[in-house]
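S.K.: Here it is: the structure, laid out below.
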Amino acid sequence: MSARTPLPTVNERDTENHTSVDGYTETHIPPTKSSSRQNIPRCRNSITSATDEQPHIGNYRLQKTIGKGNFAKVKLARHVLTGREVAVKIIDKTQLNPTSLQKLFREVRIMKILNHPNIVKLFEVIETEKTLYLVMEYASGGEVFDYLVAHGRMKEKEARAKFRQIVSAVQYCHQKCIVHRDLKAENLLLDADMNIKIADFGFSNEFTVGNKLDTFCGSPPYAAPELFQGKKYDGPEVDVWSLGVILYTLVSGSLPFDGQNLKELRERVLRGKYRVPFYMSTDCENLLKKLLVLNPIKRGSLEQIMKDRWMNVGHEEEELKPYSEPELDLNDAKRIDIMVTMGFARDEINDALVSQKYDEVMATYILLGRKPPEFEGGESLSSGNLCQRSRPSSDLNNSTLQSPAHLKVQRSISANQKQRRFSDHAGPSIPPAVSYTKRPQANSVESEQKEEWDKDTARRLGSTTVGSKSEVTASPLVGPDRKKSSAGPSNNVYSGGSMTRRNTYVCERSTDRYAALQNGRDSSLTEMSASSMSSTGSTVASAGPSARPRHQKSMSTSGHPIKVTLPTIKDGSEAYRPGTAQRVPAASPSAHSISASTPDRTRFPRGSSSRSTFHGEQLRERRSAAYSGPPASPSHDTAALAHARRGTSTGIISKITSKFVRRDPSEGEASGRTDTARGSSGEPKDKEEGKEAKPRSLRFTWSMKTTSSMDPNDMVREIRKVLDANTCDYEQRERFLLFCVHGDARQDSLVQWEMEVCKLPRLSLNGVRFKRISGTSIAFKNIASKIANELKL
């Protein structure tokens with residue numbers, strides 16, 4: 001037998017299909033036009049004209065960038081006609097090869113036919129010669145992955161509520177003959193009411209009974225054993241296995257199968273053995289035995305899983321059943337009347353809805369039926385009759401039908417408070433007297449956007465690329481869950497920051513699959529410090545107080561990298577029951593403990609090359625281009641990466657550091673030194689006059705790390721003092737908001753984050769919000785914890 005080719009180390013910025021080492025090649029974005037009305041004159045009222053200086057795409061006013069990759073970026077936007085917030089994914093088609101484009105349009109086609117309350121909704125598709133814009137649902141709760149990092153495992157009642165929604169949505173996809181193939185905690189998002197939204201259909205495909213699929217898709221810890229064996233599969237059964245891993249992760253806060261390299265992980269998956277923690281109920285254990293079955297033929301179907309006892313505890317009168325999609329409500333008179341006042345013709349509205357065009361007309365109709373945005377404290381409602389407060393309605397659906405999975409969902413913030421979402425309600429909900437903005441002229445993407453893209457280039461050190469997997473998710477803070485926080489669940493069993501983000505494999509040919517998955521003898525993941533493209537979520541993102549661009553990750557630390565790891569369950573006092581048979585021996589704990597109180601963990605680092613996204617020929621190309629000889633040591637990997645990036649890294653670093661002021665820690669605040677950008681008080685000069693300014697109030701308080709009754713201005717000064725003491729660069733962008741940088745990009749240890757002083761709702765307390773912008777979670781956790789602990793508030 002010939003020797004297997006070692007797994008190559010792949011740059012984090014490599015896309016799944018073709019690679020640009022230098023990152024995103026910027027192209028000018030031409031003026032966009034609505035796909036349905038190009039020359040209709042539209043008028044603006046005073047509100048839209050006041051914001052004309054902001055860039056627009058179609059009817060969407062672009063706001064901040066919430067994620068980016070080499071060939072795409074995602075921006076938070078507001079629909080100027082309705083005031084609803086959306087996420088706009090902007091994809092540079094000129095950077096994609098034909099295969100990538102084909103998969104991108106397959107993803108769009110699949111999303112158009114999905115209409116489930118627990119699946120991210122596509123609103124509008126705008127296409128120009130060089131650019132594709134996907135307007136999608138914006139979720140404000142972030143990823144389930146980051147929720148678990150911040151809070152630890154869920155109680156089974158909470159996990160059940162989430163898992164019922166997940167199963168309902170996945171079974172709905174299977175009804176439509178669609179298999180997701182990349183189900184994992186990173187691709188499960190939370191909306192404003194903490195309900196599940198399944199994202200990232202970049203690896204999904206349509207399946208036909210009797211026709212086998214053969215592409216390896218998914219993150220290895222979530223991948224079914226038949227994928228590791230290179231066998232062909234029908235489709236749904238690989239999703240069922242992934243759901244078993246997800247359920248285990250929700251309930252235990254760790255992965256059932258993990259390893260220090262792919263070979264070890266593969267062996268554990270093929271054994272099918274996992275440890276059952278003592279706190280897991282027998283019913284939950286029995287459900288896992290139906291999901292995590294090695295033989296795909298004997299693996300339970302989702303229809304059977306829906307009837308499982310654990311799934312329906314507390315829901316005995318409303319057993320989970322397959323989702324019955326209501327008929328589309330295409331004749332909501334109130335919404336149509338409002339659209340007519342905006343300048344749409346009734347025939348145009350009817351044609352767009354009947355034909356399902358996903359143009360500006362259909363998007364406006366859908367958005368009018370969605371839940372209006374909720375304003376945070378301090379933001380004036382007078383910033384628009386762009387939106388209204390009304391009883392939620394159900395998008396296009398005019399039916400009281402709903403899946404039982406959507407009922408009795410407990411808010412994670414308040415475990416006893418029952419929440420309903422807009423999609424659970426039916427019927428029109430828009431008061432006819434409400435004033436909406438008329439349609440503005442279709443504006444081009446203004447120069448501000450281009451400038452921002454150029455400015456954001458400085459952060460591409462940690463960004464990942466986007467091909468057909470171009471959707472980016474922003475999420476809540478990943479970091480330690482401080483006990484001082486005034487809100488948060490009480491079921492934490494380990495400190496935050498212990499979970500590891502999983503990237504995604506794709507191998508389309510058996511030779512690639514075996515080379516990538518069966519090899520692993522020497523490719524210990526602890527030896528690979530180069531990061532790769534993440535299998536990303538949807539373009540939905542977290543709301544302001546808890547948002548973090550998911551794609552913006554730095555390379556892992558070279559030399560002696562400290563890895564973020566999942567916790568192993570302690571032996572000793574904790575009793576375990578075997579999973580399906582014998583226990584899997586516990587993996588050796590990481591040599592780098594996160595803290596003294598952190599449990600032992602198995603190492604499976606974020607962004608290692610063995611978590612890369614591979615596609616057929618590109619795997620072989622990368623072997624020859626990025627790898628030669630035996631597996632490299634950390635220093636070898638880093639040297640290769642540094643050589644590949646040397647042409648751009650220096651300029652990028654200088655751009656980053658030139659924006660910040662680094663002070664000698666010995667000088668501190670007592671030196672009285674000020675720079676040209678700041679007044680004597682240390683506040684930005686243009687902010688000094690607004691002494692009456694107050695911190696904004698947060699809705700989600702679980703991103704708070706420290707609370708205090710101190711004056712917010714004094715808190716900002718204390719934060720700056722601690723940042724100076726830790727040699728952190730920072731820029732005070734707003735009165736209570738600091739953009740911070742720490743580490744050396746040339747050593748792949750650069751971390752960027754925001755610190756903001758915010759007010760806690762209904763309490764006379766202020767808190768410090770940490771939001772990671774880029775860098776590995778362990779590097780961020782280390783510096784954020786150090787700063788939080790040194791703050792004297």
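Just so it is clear, glycine is given a Cβ too, placed from its N, Cα and C backbone atoms.
Original residues throughout; no substitutions modelled.
According to Swiss-Prot, the feature ATP binding site maps to I66, G67, K68, G69, N70, F71, A72, K73, V74, K89. Annotated domain 'Protein kinase' per Swiss-Prot: 60-311, in sequence order, evidence recorded as sequence analysis. Per Swiss-Prot, the feature domain 'UBA' maps to 329-370. Taken from Swiss-Prot, the feature domain 'KA1' covers 744-793, and the record attributes it to sequence analysis. Quoting Swiss-Prot on the mutagenesis of K89 to R: Loss of kinase activity. Here Swiss-Prot notes a mutagenesis experiment, T215 to A, with the remark: Abolishes activation of serine/threonine-protein kinase activity and only basal activity remains. Recorded in Swiss-Prot as a mutagenesis result, T215 to E carries the remark: Induces an increase of the basal serine/threonine-protein kinase activity. T215 to A appears in Swiss-Prot as a published mutagenesis result, with the remark: Loss of kinase activity. Record note (Swiss-Prot), mutagenesis S219 to A or E: Loss of activity. The unchanged residue is displayed. Quoted from Swiss-Prot for the published mutagenesis S219 to A: Loss of kinase activity.
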S.K.: Nearest to T215 (mutagenesis position) by Cα distance: which of the binding-site residues I66, K68, A72, V74 is it?
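M.R.: Ranked by Cα distance from T215 (mutagenesis position), first place goes to A72.
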S.K.: Which whole-number value in Å describes the distance between the Cα atoms of K68 (ATP binding site) and K89 (mutagenesis position)?
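M.R.: Cα-Cα distance, K68 (ATP binding site) to K89 (mutagenesis position): 9 Å.
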S.K.: Cα-Cα, whole number of Å: A72 (ATP binding site) versus K89 (mutagenesis position)?
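M.R.: Here the two Cα atoms lie 7 Å apart.
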S.K.: Neighbour count, 10 Å Cβ-Cβ cut-off, for T215 (mutagenesis position): what number do you get?
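M.R.: I count 20 other Cβ atoms within 10 Å of it.
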S.K.: When you measure from the Cβ of K68 (ATP binding site), how many other Cβ atoms are you left with inside 10 Å?
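M.R.: Taking all protein chains shown, K68 (ATP binding site) has 27 Cβ neighbours within 10 Å.
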S.K.: According to DSSP, how is the domain 'KA1' (744-793) divided among helix, strand and coil residues?
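M.R.: The breakdown for the domain 'KA1' (744-793) reads 17 helix, 18 strand, 15 coil.
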S.K.: For the domain 'UBA' (329-370), report the average pLDDT of the model, please.
M.R.: 93
S.K.: If we count other C-beta atoms within 10 Å, could you say which of the recorded positions N70, S219 has the fewest?
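M.R.: Minimum Cβ neighbour count within 10 Å, taken over the recorded positions N70, S219, occurs at S219.
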S.K.: By DSSP assignment, list the helix, strand and coil residue numbers for the domain 'UBA' (329-370), in that order.
M.R.: 28 helix, 0 strand, 14 coil
S.K.: Between the binding-site residues I66, V74, whose Cβ has more other Cβ atoms within 10 Å than any of the rest?
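M.R.: The largest 10 Å Cβ neighbour count belongs to V74.
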S.K.: By a simple count, how many Cβ atoms lie within 10 Å of the Cβ of K89 (mutagenesis position), its own Cβ left out?
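M.R.: Cβ-Cβ neighbours of K89 (mutagenesis position) within 10 Å number 22.
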S.K.: Select the closest residue to K89 (mutagenesis position) from the following recorded positions, measuring between CA atoms: I66, N70, V74, S219.
M.R.: V74
S.K.: Ten-angstrom check, please: count other Cβ atoms within 10 Å of the Cβ of A72 (ATP binding site), all chains counted.
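M.R.: Cβ-Cβ neighbours of A72 (ATP binding site) within 10 Å number 30.
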